[in-house]
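S.K.: Take this structure, written in structure tokens, and hold onto it; I'll ask about it next.
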Amino acid sequence: METDSIDSVIDDDEIHQKHQFSSTKSQGGATVVISPATSVYELLECPVCTNSMYPPIHQCHNGHTLCSTCKSRVHNRCPTCRQELGDIRCLALEKVAESLELPCKYYNLGCLGIFPYYSKLKHESQCNFRPYSCPYAGSECAAVGDITFLVAHLRDDHKVDMHTGCTFNHRYVKSNPREVENATWMLTVFQCFGQYFCLHFEAFQLGMAPVYMAFLRFMGDEDDARNYTYSLEVGGSGRKQTWEGTPRSVRDSHRKVRDSHDGLIIQRNMALFFSGGDKKELKLRVTGRIWKEQQNPDSGVCITSMCSS
């Protein structure tokens, strides 16, 4: 893979361009405005990628700094003054960073947390307010956003089928089931209980044997996904195979869910048996249902809620 080369000298005015934002933190009933757009914060911003810098922070002989990732991109030349960078660490700036507390970068999406500088990255990688990645598995889609955006994106850009209701009944047909390559066959989105769920069905190699797998993902966080249960069933010729479990959150990648085998897995010989006929064509009908587990606030007993459709 080729690395980007940065040949132009960056103006000081561009380096120190302010990125104004603020957050609030409650202390003893009073609201404190946190405004990290200070000179110290700006010093910790890499002039090349504009991200916050973390150790090792590099500097040239004239004191211009940049992050370790961008150091390799500029071919050991300072992007500000063009002097050779060498291997000089800016230890003073690294030490100053230890004393800072900054808002989460998802403050504008609702996160009001304030974090020590060196803990901020870890929080942001797990922040409940961070955008969701596109759950479509047929391509490496880079789209991110909230659930409303992703539902529209799946419908309009990926042409995914949309259904309302908590039951599903789908038929999957393949003309030559003996030729199975890793491929996503279908993704369907269901809306029920005011939430969205993605039903995946695909074929892939499990060891030396081809298998078919169906599983459900919840379009939301894991804590909310635990409120729901789903069942899947496939059958034919007087036999059936069932699965019941909790949908995984779309925070877990499609590959992670698939590789954990957390769903209905159908071996090829069983899939052909369910298909009937001369076993030269795959004809699988997968049915299922989603329901919600709610706890009665008075008795503490879990109540199963089924939707009307």
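Each Cβ is built from the backbone N, Cα and C atoms, and glycine gets one as well.
So Swiss-Prot lists the following for this protein:
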type    : residues               : note
MUTAGEN : C49 to S               : Abolishes ubiquitination in vitro; acts as a dominant-negative mutant
MUTAGEN : H64 to Y               : Abolishes ubiquitination in vitro
BINDING : C104, C111, H123, C127 : Zn(2+) 1 binding site
BINDING : C134, C141, H153, H158 : Zn(2+) 2 binding site
S.K.: Can you tell me whether DSSP puts H123 (Zn(2+) 1 binding site) in helix, strand or coil?
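M.R.: H123 (Zn(2+) 1 binding site) sits in a helix per DSSP.
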S.K.: Reported as an integer number of Å, what is the Cα distance between C141 (Zn(2+) 2 binding site) and C127 (Zn(2+) 1 binding site)?
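M.R.: C141 (Zn(2+) 2 binding site) to C127 (Zn(2+) 1 binding site), Cα-Cα distance: 21 Å.
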S.K.: Closest to H158 (Zn(2+) 2 binding site): which of the recorded positions C49, H123, C127, going by Cα position?
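M.R.: So, spelling it out, the nearest of the recorded positions is C127.
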S.K.: I need the neighbours of the Zn(2+) 1 site defined by C104, C111, H123, C127. Which other residues of that chain put their C-beta within 8 angstroms of the C-beta centroid, in sequence order?
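M.R.: Neighbours found: K105, Y106, Y107, G113, F115, K120, E124, Q126, N128, F129, R130.
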S.K.: Name the secondary structure element type, per DSSP in three states, that contains H158 (Zn(2+) 2 binding site).
M.R.: coil
S.K.: Looking at the recorded positions listed here (C49, H64, C134, H153), whose Cα lies nearest to that of C104 (Zn(2+) 1 binding site)?
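M.R.: That would be C49, the closest of C49, H64, C134, H153 to C104 (Zn(2+) 1 binding site).
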S.K.: When DSSP is mapped onto helix/strand/coil, what comes out for H153 (Zn(2+) 2 binding site)?
M.R.: helix
S.K.: Under 8 Å Cβ-Cβ from C127 (Zn(2+) 1 binding site), six or more apart in the same chain: what's there?
M.R.: C104, Y106, C111, G113
